[in-house]
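Asks: The structure that follows is given in the form of structure tokens.
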Amino acid sequence: MGSINLRIDDELKARSYAALEKMGVTPSEALRLMLEYIADNERLPFKQTLLSDEDAELVEIVKERLRNPKPVRVTLDEL
């Protein structure tokens with residue numbers, strides 16, 4: 001059996017260990033479950049979303065326009 005050693009921020013460690021304890025899961029069990037999921041599904045068990053404020057604004061504009069589409073006239077020359 002192998003082992004993994006990693007460095008994390010002290011505050012993050014304390015918060016995550018406390019949350020895991022509430023769930024009745026050890027950090028080793030949590031990491032093992034995550035690695036099993038990745039091995040079986042070849043993807044992370046959560047969505048990675050790191051958006052800048054500008055990107056988040058753009059996403060909101062796109063969502064709004066999709067909710068309320070308006071016709072747009074475009075000529076072939078403009079394409």
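Just so you know, glycine gets a Cβ as well, placed from its N, Cα and C.
Features from Swiss-Prot:
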type: MUTAGEN; residues: Arg7 to Ala; note: Loss of DNA binding, 100-fold derepression of operon, still binds RelE
type: MUTAGEN; residues: Ile8 to Ala; note: 43-fold derepression of operon, partial loss of DNA-binding, still binds RelE
type: MUTAGEN; residues: Lys13 to Ala; note: 83-fold derepression of operon, loss of DNA-binding, still binds RelE
type: MUTAGEN; residues: Ser28 to Leu or Arg; note: 100-fold derepression of operon, loss of DNA-binding, still binds RelE
type: MUTAGEN; residues: Ala39 to Thr; note: In relB101; a delayed relaxed phenotype
type: MUTAGEN; residues: Pro45 to Leu; note: In relB102; a delayed relaxed phenotype
type: MUTAGEN; residues: Pro45 to Thr; note: In relB35; a delayed relaxed phenotype
Asks: Test of understanding: give the count of other CB atoms lying within 10 angstroms of the CB of Ala39 (mutagenesis position).
Replies: 8
Asks: Over all shown protein chains, what is the count of other CB atoms within 10 A of the CB belonging to Lys13 (mutagenesis position)?
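Replies: Result for Lys13 (mutagenesis position): 12 neighbouring Cβ atoms inside 10 Å.
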Asks: What number of additional C-beta atoms lies within 10 angstroms of the C-beta atom of Pro45 (mutagenesis position)?
Replies: 12
Asks: How big is the Cα-to-Cα gap, in Å, between Lys13 (mutagenesis position) and Ala39 (mutagenesis position)?
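Replies: Distance (Cα to Cα, whole Å): 24 Å.
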Asks: Under a three-state reading of DSSP, tell me whether Pro45 (mutagenesis position) is helix, strand or coil.
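Replies: In the DSSP reduction, Pro45 (mutagenesis position) maps to coil.
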Asks: In DSSP terms, helix, strand or coil for Ala39 (mutagenesis position)?
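Replies: Reduced to three states, the DSSP call for Ala39 (mutagenesis position) is helix.
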Asks: Return only the integer: C-alpha distance in Å from Pro45 (mutagenesis position) to Ala39 (mutagenesis position).
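Replies: Pro45 (mutagenesis position) and Ala39 (mutagenesis position) have their Cα atoms 11 Å apart.
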Asks: About how far apart, in whole Å, are the alpha carbons (Cα) of Ile8 (mutagenesis position) and Ala39 (mutagenesis position)?
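Replies: Their Cα atoms are separated by 23 Å.
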